[in-house]
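Shown next, in structure tokens, is the structure this report addresses.
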Amino acid sequence: MGKIIAITNQKGGVGKTTTSVNLGACLAYIGKRVLLVDIDPQGNATSGLGIEKADVEQCVYDILVDDADVIDIIKATTVENLDVIPATIQLAGAEIELVPTISREVRLKRALEAVKQNYDYIIIDCPPSLGLLTINALTASDSVVIPVQCEYYALEGLSQLLNTVRLVQKHLNTDLMIEGVLLTMLDARTNLGIQVIEEVKKYFRDKVYKTVIPRNVRLSEAPSHGKPIILYDPRSRGAEVYLDLAKEVAANG
């Protein structure tokens, strides 16, 4: 049975989608069967894997709102072993449409149960908010990876996220746990980055991954080419660190 991991932080611009795409691709690269679920209305994980959103006829919206069969929505990607459930801007209306729906928080969980046995890992790219889409992701997941940018105010807003995780644990998913905290966008030339690492480690202790994602030009270029870094530039520092992260995640089971 596949392990379901939500990549979430309600703060935007912390490397959430970059991590979802590249962790998923690197897990696939080391031989794991991976499904990436894009549950962010911006659909950046979808386009980051080379899928034209304009060509997507059905997406995760249809699963959440219309109970579409998840098997019909899954698309293969250019990465061997990596499939995706795409998102389009249509998803932006889903939170409002789900409000009157019975069991609205568990719709993604129910859908993924039908395909969980087909994958080693299911990675969910969450939107930068703590609304119903993120609640669906947390309810469906075994664990959470929290990307934290190595910048000033890095920990700002995390107490709200952790409180949401606790509420989901209490009411919807008692088994949900923090998988790990990932430090992203490190500029090793600055003292600030080092200070943030120390602060985050002090707060989260052994939950902080050994792998730290640096700022990397090739990593930021890859999405515009519709490729994860392992395909776009496999020899880059960005590919190297996400491969290290994939191995860390795989070692955790």
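Backbone N, Cα and C atoms are what each Cβ position is placed from, and that goes for glycine too.
Keep in mind that this is a model prediction, so the values were computed, not measured.
What Swiss-Prot records for this protein:
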BINDING   LYS11, GLY12, GLY13, VAL14, GLY15, LYS16, THR17, THR18, PRO214, ASN216  ATP binding site
BINDING   THR17  Mg(2+) binding site
MUTAGEN   GLY12 to Val  Does not dimerize, decreases replication initiation, wild-type localization which no longer depends on Spo0J, 2.6% anucleate cells, nearly 40% of cells have only 1 oriC region, severely inhibits growth on overexpression, increased interaction with DnaA. Decreases DnaA oligomerization in vivo and in vitro
MUTAGEN   LYS16 to Ala  Does not bind ATP, decreases replication initiation, loss of septal location, increased interaction with DnaA. Decreased DnaA oligomerization
MUTAGEN   ASP40 to Ala  Increases replication initiation, many foci in cell, no septal localization, complete colocalization with Spo0J, nearly 60% of cells have >2 oriC regions, decreased interaction with DnaA, represses sporulation in the absence of spo0J
MUTAGEN   ARG189 to Ala  Dimerizes but does not bind DNA, no change in DnaA oligomerization in vivo and in vitro, interacts with DnaA
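Between the CA atoms of GLY13 (ATP binding site) and ASP40 (mutagenesis position) there is a gap of 13 Å, rounded to the nearest whole number. For the pair THR17 (ATP binding site) and ARG189 (mutagenesis position), the C-alpha distance works out to 25 angstrom. Note on proximity: among LYS11, GLY15, PRO214, the binding-site residues of the record, the Cα nearest ARG189 (mutagenesis position) is that of PRO214. The CA atom of ASP40 (mutagenesis position) is located 13 Å away from the CA atom of LYS11 (ATP binding site). Local packing around the Cβ, expressed as the count of other Cβ atoms within 10 angstroms, is greatest for LYS16 among the recorded positions LYS11, LYS16, ARG189.
Distance from the CA of PRO214 (ATP binding site) to the CA of GLY12 (mutagenesis position) is 17 Å. In the three-state DSSP scheme, THR17 (ATP binding site) falls into the helix class. LYS16 (mutagenesis position) sits 14 Å from PRO214 (ATP binding site), counting Cα to Cα. A simple way to gauge crowding: the CB of GLY12 (mutagenesis position) has 12 other CB atoms within 10 angstroms, across all the protein chains here.
Here the binding residues for ATP are LYS11, GLY12, GLY13, VAL14, GLY15, LYS16, THR17, THR18, PRO214, ASN216. Their largest Cα to Cα distance works out to 20 Å. Within the same chain, residues at least six positions away from PRO214 (ATP binding site) with a Cβ under 8 Å of its Cβ are MET185, LEU186, ASP187, ALA188, ARG237, GLY238, VAL241. Around the Cβ of GLY15 (ATP binding site), the same chain contributes PRO147, GLN149, LEU182, THR184, MET185, ILE213, each under 8 angstroms and 6 or more positions distant in sequence. Taking the Cβ of GLY13 (ATP binding site) as centre and 10 Å as the limit, one finds 13 other Cβ atoms among all the protein chains shown.
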